[in-house]
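Here is what Swiss-Prot records for this protein:
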DOMAIN    62-256  domain 'Peptidase M12A'
BINDING   H152, H156, H162  Zn(2+) binding site
MUTAGEN   E153 to A  Complete loss of activity
MUTAGEN   K248 to Y  Decreased activity toward gastrin
DOMAIN    430-585  domain 'MATH'
DOMAIN    604-644  domain 'EGF-like'
MUTAGEN   T694 to E  Almost complete loss of phosphorylation
Amino acid sequence: MDLWNLSWFLFLDALLVISGLATPENFDVDGGMDQDIFDINEGLGLDLFEGDIRLDRAQIRNSIIGEKYRWPHTIPYVLEDSLEMNAKGVILNAFERYRLKTCIDFKPWAGETNYISVFKGSGCWSSVGNRRVGKQELSIGANCDRIATVQHEFLHALGFWHEQSRSDRDDYVRIMWDRILSGREHNFNTYSDDISDSLNVPYDYTSVMHYSKTAFQNGTEPTIVTRISDFEDVIGQRMDFSDSDLLKLNQLYNCSSSLSFMDSCSFELENVCGMIQSSGDNADWQRVSQVPRGPESDHSNMGQCQGSGFFMHFDSSSVNVGATAVLESRTLYPKRGFQCLQFYLYNSGSESDQLNIYIREYSADNVDGNLTLVEEIKEIPTGSWQLYHVTLKVTKKFRVVFEGRKGSGASLGGLSIDDINLSETRCPHHIWHIRNFTQFIGSPNGTLYSPPFYSSKGYAFQIYLNLAHVTNAGIYFHLISGANDDQLQWPCPWQQATMTLLDQNPDIRQRMSNQRSITTDPFMTTDNGNYFWDRPSKVGTVALFSNGTQFRRGGGYGTSAFITHERLKSRDFIKGDDVYILLTVEDISHLNSTQIQLTPAPSVQDLCSKTTCKNDGVCTVRDGKAECRCQSGEDWWYMGERCEKRGSTRDTIVIAVSSTVAVFALMLIITLVSVYCTRKKYRERMSSNRPNLTPQNQHAF
């Protein structure tokens, strides 16, 4: 059965579905509280260093600066059985964020000496840096299963302290010591540059590693006050990496590119990101900043930046039916075998105008490339930019091809595209587009239900967004009665729903989208003994679609603290008064299996136990023997068996000059001696060849 073409779904044309009947009871996984990492740990009675850092004795007074505390670019991990199922899925999603924005990768442990063991401990915590202890623990406990929390804890493991502990902290924030819980004042200490390196990156209020303003408070007043008041509600964000987080991480690990990112283009530069026009079409895509019939501005800047804001436009009003304009991306080289193409489309022409997405894939047998149609898009003109995702499965060198095709209908405008992003990630399964969004924030009418969607397994579902609260927006996932219910397993087992409020930044690497995941537990029961995720026709309440069709909706599962209204109005969550919520529901039942446990490789620590490397040298094993790998900089280095000797460019120059002078002096001496000996020998030879004039000969004359 084609899940996307079910008969009862076709006539649901409304984007917002608001039930006129009673809302079923929602289960709030956060208990109505917006708890940060430190609130969770404090509530558990944990007294960890800086709230979520586990220290060993050797680390208490030692720096983590130095290569020996770095992990390899591919980090081995184990997801322990103690982890909740939802946490396992969230951790894997967090790894995808690392791959998209950095060169850091993660792989299941295969016997490597050092690896990260992720388990459900008490609270959320990690050590800082690679402790080289073999199994290094990282806890994702109850209520820690948020993607940015996982990113935060893994940044600790990668070698990062909290942002507000850097040495220049007091230039940017004020610590209100009298408002801090007694005995927790040490969590606000700062550390010198020889303990924690800021990597020459400015102080970052937006860092995912920064405390919130309420951290360790003994009342209701903030413990941290930003010296620039605009950042008061910015610090402590738990959405995603900030730009500076990424800058520091990529510097620390010498990342020159990220793993799964492929391309991004907002057409701000005249070279249009290396895209090329086809010579075999009838028209061209034009780089413009506005079109009389729309759009009036690009999507990147929405007309807010004078002198910038461009997009590509195919004018279908000036060509004949069937005419095409073809724009091809630069050549791209895939590594993973799956990609997601994302872009915005504006149709100001006819609803019969069409955008076709092709892939031109190259091979040794076909150097011109094989053209394959991937997606045909026909859109009713709506007067706004529309977001699209297209799934690709390319394994060879390729180009993405955008073909605009003139339809049979009358056109006064054409097709426009902007903000293209391509990455080797999975596309979301569905997009919930909410127009005229700001009217719902804090309004009694701000309770919205999405259209019905289907998961890849065939489960029907809806999303409930509650914007009516004064300070926070809530989001909940509901199963609803659907066409496949007779063929599905009930209670619904281990389906993870990921709901992402999209940050519409033009570059996917700079987005800080807000994401929350929940997982259906088939064993979860309600107070009356029913299974929470049982068939909606059995446990749900009656509801109505906007066209009057009756269905049943199961209980909601989510959070009332999805995002604050203040954060919702920040960044590019709302753009052109449009909001996009990306939805993915996937089966994660395979994560129930125990990860294969292997025998650890021979310990490097054992082989290096009798080898002491000086000057931050790192002991490594080569050909079964321990040796020191010495530190080096741009103009200095350590050398010797134990890195005990220091060398520098200056020393080398001095040695080179001294050697040159010595050689010159030696050659001069040799030359002078040679000249002296030659002259002496010449005089002796001349003396022996001179005639012997005696007195007798003189008398002969």
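In case you wondered, yes, glycine gets a Cβ from its N, Cα and C as well.
This is the original sequence, none of the listed changes applied.
Keep in mind it's a predicted model, so treat the numbers as computed, not measured.
Across the fold, the C-alpha of H162 (Zn(2+) binding site) and the C-alpha of E153 (mutagenesis position) stand 10 Å from each other.
Sequence-distant neighbours of H156 (Zn(2+) binding site) (same chain, 6+ residues apart, CB-CB distance under 8 A): D52, I53, S126, S127, V128. For the Zn(2+) site, the Cβ centre of H152, H156, H162 serves as reference, and the other residues of the chain with Cβ at most 8 Å from it are I37, E50, D52, I53, S126, E153, L155, F160, W161, V208, M209. Here K248 (mutagenesis position) is positioned 16 angstrom away from E153 (mutagenesis position), judged by their C-alpha atoms. In the predicted model, the domain 'Peptidase M12A' (62-256) has a mean pLDDT of 95.
Cβ neighbour count for H152 (Zn(2+) binding site): 26 (other Cβ atoms within 10 Å of its Cβ, all protein chains included). A 10 Å cutoff on Cβ-Cβ distances gives K248 (mutagenesis position) a total of 25 other Cβ atoms nearby, all chains included.
If you take the Cα of K248 (mutagenesis position) and the Cα of H152 (Zn(2+) binding site), they are about 14 angstrom apart, rounded to a whole number. Of all Cβ atoms in the shown protein chains, 25 besides its own fall within 10 Å of the Cβ of H162 (Zn(2+) binding site). Using a 10 Å radius centred on the Cβ of E153 (mutagenesis position) and all shown protein chains, the other Cβ atoms total 25.
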